[in-house]
Amino acid sequence: MTEPAIITNASDPAVQRIIDVTKHSRASIKTTLIEDTEPLMECIRAGVQFIEVYGSSGTPLDPALLDLCRQREIPVRLIDVSIVNQLFKAERKAKVFGIARVPRPARLADIAERGGDVVVLDGVKIVGNIGAIVRTSLALGAAGIVLVDSDLATIADRRLLRASRGYVFSLPVVLADREEAVSFLRDNDIALMVLDTDGDLGVKDLGDRADRMALVFGSEKGGPSGLFQEASAGTVSIPMLSSTESLNVSVSVGIALHERSARNFAVRRAAAQA
C-alpha cells in the first residue's frame, strides 16, 4: 500500500484552497470542509464529490477511509502537523478532513418523490439539535426534512456537517419559508400534524395511521407558528410529567418518528422491491 505524500510547503495550492474554504465571509459557497473520519466516509457514500482528502502527518489515517477513497478515486495527502496548526489556529484542529464540492441543494420535489413522513422544523435554530434530528430522521425512515426559519444559509454549513456527523447529504434537507412548506404539503396531500403540549392526539396514536404525514416541530420556546397551526390536520402531544416544562426538540422528533417507524420502514421496503 502506497503511503500518501506529505505536504510540507505552506505555499502548496492545497493549503490556500483550505484557507479559502474556511473563510467565514465567503459570498458564494461552492466547496466545503468536512472533518473527521465518520462524516467523511458517510459523505463519500452519499455521493458527495471530493477534491481531496487530507490528514495531519502526526495521526494515522483510518484504513477503511483510505480504501474508500481509493475505490472512489479521491486523492489523499498528508499535511505537515505544523501547517495544520496554522490552518486551524483559532478553532478545533481537525486530524483528518476533506474539501468537497457542495451538492445541488435539495428541493421539496426530492422529498415528494420519497414515501416516508416529512419532518418540518419551524424556528429551530440550534445547529446541534438540527444535526441530531438529521441522523434520527435518516435512521427512522423519514423522507426528508424541511427547515423553516433556521438561520442557516446553506445545509453545507460546517457546524451542521459536524452536528449531523456528515449525514446531512444522505437525505433531502430543504431550506424553505412557511408559505412554501404549507403549499408543498397541501399540493402533495400530506397530512400536517403539529406537535404541541396540548394535542388532540397522543403520540402513540400516530402509529395507527397509514397515511403519509408531515410532523411539525417548533422551537422549545415559541412552538410552531400560527400558519402551521392553521393548516394542521391535527395536533399531537407527548405525555410527560407535569414537572417537566418541555422536551428537547431532537428528543421529541425521535419519539414521534419511532411511533411512525413501522409505517416508514414498510414504505422503504416496498420502494426497494419495486
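Every residue, even glycine, has its Cβ placed from backbone N, Cα and C.
Just so you know, the substitutions we noted aren't modelled in this structure.
Record features, source Swiss-Prot:
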BINDING   R165, L195, G218, S219, E220, I238, P239, M240, L247, N248, V249, S250, V251, S252  S-adenosyl-L-methionine binding site
MUTAGEN   E35 to A  Loss of activity
MUTAGEN   D36 to A  Significantly decreases activity
MUTAGEN   F88 to A  Significantly decreases activity
MUTAGEN   E91 to A  Significantly decreases activity
MUTAGEN   R92 to A  Loss of activity
MUTAGEN   R135 to A  Loss of activity
MUTAGEN   S219 to A  Slightly decreases activity
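Feature map: Swiss-Prot annotations on the structure.
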| residue | record | CB count, 10 Å |
| --- | --- | --- |
| E35 | mutagenesis position | 19 |
| D36 | mutagenesis position | 20 |
| F88 | mutagenesis position | 17 |
| E91 | mutagenesis position | 9 |
| R135 | mutagenesis position | 20 |
| R165 | S-adenosyl-L-methionine binding site | 17 |
| G218 | S-adenosyl-L-methionine binding site | 23 |
| P239 | S-adenosyl-L-methionine binding site | 9 |
| L247 | S-adenosyl-L-methionine binding site | 16 |
| V249 | S-adenosyl-L-methionine binding site | 21 |
(Q) Of the residues named as S-adenosyl-L-methionine binders, R165, L195, G218, S219, E220, I238, P239, M240, L247, N248, V249, S250, V251, S252, how far apart in Å are the Cα atoms of the most distant pair? (A) 30
Q: Might you list, by sequence position, any residue in that chain lying six or more from E220 (S-adenosyl-L-methionine binding site) with a Cβ less than 8 Å away from its Cβ?
A: S246, N248, V249
Q: Sort R92 (mutagenesis position) into helix, strand or coil using the DSSP assignment.
A: coil
Q | Pairwise CA distance, P239 (S-adenosyl-L-methionine binding site) versus S219 (mutagenesis position), rounded so that it is a whole Å | A | 18
Q) Just going by other Cβ atoms within 10 Å, which of the recorded positions R92, S219, V251 has the emptiest spot? A) R92
Q: Calculate the distance in Å between the alpha carbons (Cα) of V251 (S-adenosyl-L-methionine binding site) and E35 (mutagenesis position), and round it to a whole number.
A: 25
Q: Could you check what DSSP calls D36 (mutagenesis position) once collapsed to helix, strand or coil?
A: coil
Q.
Tell me the Cα distance separating L247 (S-adenosyl-L-methionine binding site) from R92 (mutagenesis position), rounded to the nearest angstrom.
A. 30
